[in-house]
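Student: Mind having a look at this structure? Questions to follow.
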Amino acid sequence: MASLRGSETMCNITTSCNVDSNIDQFFQPTLYIIVIVLGFPTNCMALWAAYMQVKQKNELGIYLMNLSIADLLYITTLPLWIDYFVHHDNWIHGQVSCKLFGFIFYTNIYVSIAFLCCISVDRYLAVAHPLKFAKVRRVKTALLVSAIVWLTEIVANSAPLFHDELFQDRFNHTFCFEKYPMEPWVAGMNLYRTFLGFLAPWGIMLAAYRGILRAVRGNVSTERQEKAKIKRLALSLILIVLLCFAPYHVLLLWRSVLFLINPCDCGGEENLFGAYHVTLALTSLNCVADPILYCFVNEGARHDVGRALATLLGLFQRGKSPETLMGASITVETPLAVKKPDFYSEVKTNAYKNDIEVLKDECLQMTILSVKK
């Protein structure tokens, strides 16, 4: 431990890795602008669609709302990061703003992953165990789980708020939320982020969708076309999480391991700098993929959003009250907004028959947002 602290002091005093910040001037700003242009309006519409589901007492809407909120918070940080990269990785907005926007930026990566995991588990319970876990899949439970997710990720990622996050390099650039070589506490935090923030939720998602596919294959009442759609959607979710987040966490883990082996070695940092920044930028594509995957590929939700936009345009043209929007554009039986049946009231009359019918309804109507209206 003493030698590690000595290495940290030596690195702080004598070592500043010669990373090429010029490579960030075009790719990251361009990508972030695209994410803002596409991600902000689509997440706003996804947030509205999720709110409509919550009004229908659908617990899935809670997770989707939180996912959209996390994406929108992430997007609000991008303008300052665009400015940062345009100025060759030079933060000009002070220590407080660096801490705040860096904290929001990185925390919401893991909040998004966590809520994608919650959605996966919720869909697994809806498809594979619609009766057994009916009481668990409620709005109150979803609210409690959401609060736990936010609290856990905020606490787990709060360490940078208590450290200086502005660092000068040898070219007088002011780095924000990055130091080359990294600090020991950052390496430890990166290990937590990689294994518990990314790999653990992704493993749960893989297990959940494996269970979904197994349940779908064993359900004779689901049409062949619907089964294929469910499988495509499940695979799309896994691939999006893999493509958006896995490259970044591979390099994050690589950098951290290299540092722990040789704390003051700049060779690895300099070689990985460009690729690391590219993979970090690619995580932003999740903000575009989330609303597309969970809302706009779905016929019912897409129809709702189209009706809402048409109604909104009509209100502006005719000058009517905006309140008419709330009652004029809800497709109650979209795959996202189907109300769960009251299992226990109907079972009183004919338990066996109604259990079978409810099971069929759940499997047909609640299979990963993909049942046709």
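Cβ from N, Cα, C; glycine included.
Original residues throughout; no substitutions modelled.
Here's the feature list from Swiss-Prot:
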- ASN58 to Ala: Induces a shift of the optimal pH for activation (MUTAGEN)
- ASP71 to Ala or Asn: Decreased proton potency (MUTAGEN)
- HIS87 to Phe: Decreased proton-induced G-protein coupled receptor activity (MUTAGEN)
- ASP89 to Asn or Ala: Increased proton sensitivity (MUTAGEN)
- TYR106 to Phe: Increased proton potency (MUTAGEN)
- TYR110 to Phe: Does not affect proton potency (MUTAGEN)
- ARG123 to Ala: Decreased proton-induced G-protein coupled receptor activity and ability to mediate activation of adenylate cyclase activity (MUTAGEN)
- TYR276 to Phe: Does not affect proton potency (MUTAGEN)
- HIS277 to Phe: Decreased proton-induced G-protein coupled receptor activity (MUTAGEN)
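I'd like to know what surrounds each of these features in this structure.
Tutor: Of all Cβ atoms in the protein chains displayed, 24 besides its own lie within 10 Å of the Cβ of ASN58 (mutagenesis position).
The Cβ of ASP71 (mutagenesis position) lies under 8 Å from the Cβ of GLY39, ASN43, ASN108, SER112, ASN286, CYS287, ASP290, PRO291, each on the same chain and at least six residues away in sequence.
Long-range C-beta contacts of HIS87 (mutagenesis position), restricted to its own chain and to partners at least six residues apart, with a cutoff below 8 Å, are absent.
Counting only same-chain residues at least 6 apart in sequence, those with a Cβ under 8 Å from the Cβ of ASP89 (mutagenesis position) are SER21, ASP24, HIS173, PHE175, GLU178.
Counting only residues at least six positions away in the same chain, the Cβ atoms of ASN157, PRO160, PHE177 sit under 8 Å from the Cβ of TYR106 (mutagenesis position).
Listed in sequence order, GLU153, ALA156, ASN157, ARG193, GLY197, PHE198 are the same-chain residues six or more apart from TYR110 (mutagenesis position) with CB atoms under 8 A from its CB. DSSP assigns TYR110 (mutagenesis position) to a helical segment in the three-state reduction.
In three-state terms derived from DSSP, ARG123 (mutagenesis position) belongs to a helical segment.
A helical conformation is recorded for TYR276 (mutagenesis position) in the three-state DSSP classification.
Other Cβ atoms within 10 Å of the Cβ of HIS277 (mutagenesis position) number 21 in total over all chains.
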Student: For the mutagenesis positions ARG123, TYR276, work out the Cβ neighbour count at 10 Å and name the residue with the minimum.
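Tutor: It is TYR276 that, of the mutagenesis positions ARG123, TYR276, has the fewest other Cβ atoms within 10 Å.
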Student: Compare the C-alpha of ASN58 (mutagenesis position) with the C-alpha of each of the mutagenesis positions ARG123, TYR276, HIS277, and give the closest one.
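Tutor: Nearest candidate: ARG123.
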